Amino acid sequence: MNIRDLEYLVALAEHRHFRRAADSCHVSQPTLSGQIRKLEDELGVMLLERTSRKVLFTQAGMLLVDQARTVLREVKVLKEMASQQGETMSGPLHIGLIPTVGPYLLPHIIPMLHQTFPKLEMYLHEAQTHQLLAQLDSGKLDCVILALVKESEAFIEVPLFDEPMLLAIYEDHPWANRECVPMADLAGEKLLMLEDGHCLRDQAMGFCFEAGADEDTHFRATSLETLRNMVAAGSGITLLPALAVPPERKRDGVVYLPCIKPEPRRTIGLVYRPGSPLRSRYEQLAEAIRARMDGHFDKVLKQAV
């Protein structure tokens with residue numbers, strides 16, 4: 001038995017499909033299947049109920065999967081401890097980002113991070129919050145950049161910046177010539193929202209409910225770009241995070257207005273596992289991002305007025 005065998009087993013438990021599990025481990029399906037059989041022979045116990053339709057684990061198999069996850073987490077800690085003895089900001093680093101942050105933040109920070117930490121090998125992964133936190137907990141990811149939510153409190157949270165949200169309206173909307181919009185003016189309005197699973201949806205809904213607004217349930221978007229296009233088409237209005245707002249106050253049929261009294265904001269932070277030996281690496285990364293983004297949103301809000 002070796003570490004790779006345990007990785008195959010955990011991958012199969014996660015995907016419940018031999019081909020997808022093999023793809024995630026970057027091996028052929030026969031290789032993964034053969035190693036699982038060897039593991040069963042070595043342990044003298046059946047781990048799987050093999051059917052033609054789906055992968056079913058035996059009770060012994062599920063117990064071994066749970067223990068394998070624990071072993072793999074500890075192996076990752078050992079590797080982190082070893083790498084900590086060398087240069088802190090070098091080697092591989094797997095970073096997770098949520099879809100409402102990654103595409104808009106990365107252009108601002110990636111060139112700077114490559115220049116500041118040239119020996120750091122960054123691997124970027126995009127997924128929704130609950131998926132990223134599960135991958136962080138399992139050790140697949142080293143750290144995650146997301147909007148801080150209750151679920152992230154189980155990890156170490158390092159705030160990076162507070163990101164304002166702006167109101168996006170179509171160009172011939174009655175408010176199009178305003179300089180800003182008090183949140184109270186949204187009372188009675190129905191706003192377009194992202195679909196379930198996006199933390200931004202919950203945050204935007206919270207601000208809307210406090211203002212007396214509601215969700216337009218006729219449509220739920222899968223991305224911020226879809227929301228933006230729906231606004232441009234005159235189908236409604238929405239709140240967009242400032243990172244996703246262009247430099248111009250008006251572009252492609254959409255007008256962006258700052259909201260006031262109160263200003264809706266979300267906190268973007270870097271999250272990592274408690275007790276990680278690479279704490280100083282994450283703290284240095286967070287400080288570099290924080291310095292790069294300092295003052296950025298003041299410029300965005302001024303341009304929107």
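Cβ atoms here come from the backbone N, Cα and C positions, even for glycine.
No substitution from the list is modelled in this structure, which keeps its original residues.
Pulled from Swiss-Prot:
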{"type": "DOMAIN", "residues": "1-58", "note": "domain 'HTH lysR-type'"}
{"type": "MUTAGEN", "residues": "I110 to D", "note": "Resistant to H2O2, constitutively expresses oxyS, probably destabilizes the reduced homodimer"}
{"type": "MUTAGEN", "residues": "L124 to D", "note": "Extremely sensitive to H2O2, almost no oxyS induction, probably destabilizes both reduced and oxidized homodimers"}
{"type": "MUTAGEN", "residues": "C199 to S or A", "note": "No activation following redox signaling"}
{"type": "MUTAGEN", "residues": "C208 to S or A", "note": "No activation following redox signaling"}
{"type": "MUTAGEN", "residues": "F209 to A or R", "note": "Partial H2O2 sensitivity, reduces oxyS induction"}
{"type": "MUTAGEN", "residues": "H218 to D", "note": "Increased sensitivity to H2O2, reduced oxyS induction, wild-type repression and DNA binding under reduced conditions, probably destabilizes the oxidized dimer"}
{"type": "MUTAGEN", "residues": "F219 to A", "note": "Increased sensitivity to H2O2, reduced oxyS induction, wild-type repression and DNA binding under reduced conditions, probably destabilizes the oxidized dimer"}
{"type": "MUTAGEN", "residues": "A233 to V", "note": "In oxyR2; constitutively overexpresses oxyR-regulated proteins"}
{"type": "MUTAGEN", "residues": "R266 to A", "note": "Partial H2O2 sensitivity, reduces oxyS induction"}
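Proximity of A233 (mutagenesis position) to non-local residues of its own chain (separation of 6 or more, Cβ distance below 8 Å) is seen for Y170, G253, given in sequence order. Looking at H218 (mutagenesis position) and C208 (mutagenesis position), their Cα atoms lie 17 Å from each other.
Comparing Cβ neighbour counts within 10 Å across the mutagenesis positions H218, R266, the minimum falls on H218. In the three-state DSSP scheme, C199 (mutagenesis position) is classed as helix.
Each of the mutagenesis positions I110, L124, C199 was assessed for Cβ neighbours inside 10 Å, and the highest tally belongs to C199. Cβ neighbours within 10 Å of F219 (mutagenesis position), excluding its own Cβ and spanning all shown chains: 14. The two recorded residues, R266 (mutagenesis position) and C199 (mutagenesis position), show a Cα separation of 10 Å.
Across the fold, the C-alpha of F219 (mutagenesis position) and the C-alpha of C208 (mutagenesis position) stand 16 Å from each other. Broken down by DSSP into helix, strand and coil, the domain 'HTH lysR-type' (1-58) contains 36 helix, 6 strand, 16 coil. Neighbours of F209 (mutagenesis position), defined as other CB atoms within 10 A of its CB across all chains, total 11. For C199 (mutagenesis position) paired with C208 (mutagenesis position), the C-alpha to C-alpha distance reads 14 Å. Of all the Cβ atoms in the protein chains shown, 22 others lie within 10 Å of the Cβ of C208 (mutagenesis position). Taken together, the residues of the domain 'HTH lysR-type' (1-58) have an average pLDDT of 88. Of all the mutagenesis positions listed here (L124, C208, F209), L124 has the Cα closest to the Cα of I110 (mutagenesis position).
The secondary structure of C208 (mutagenesis position), as reduced to three states from DSSP, is helical.
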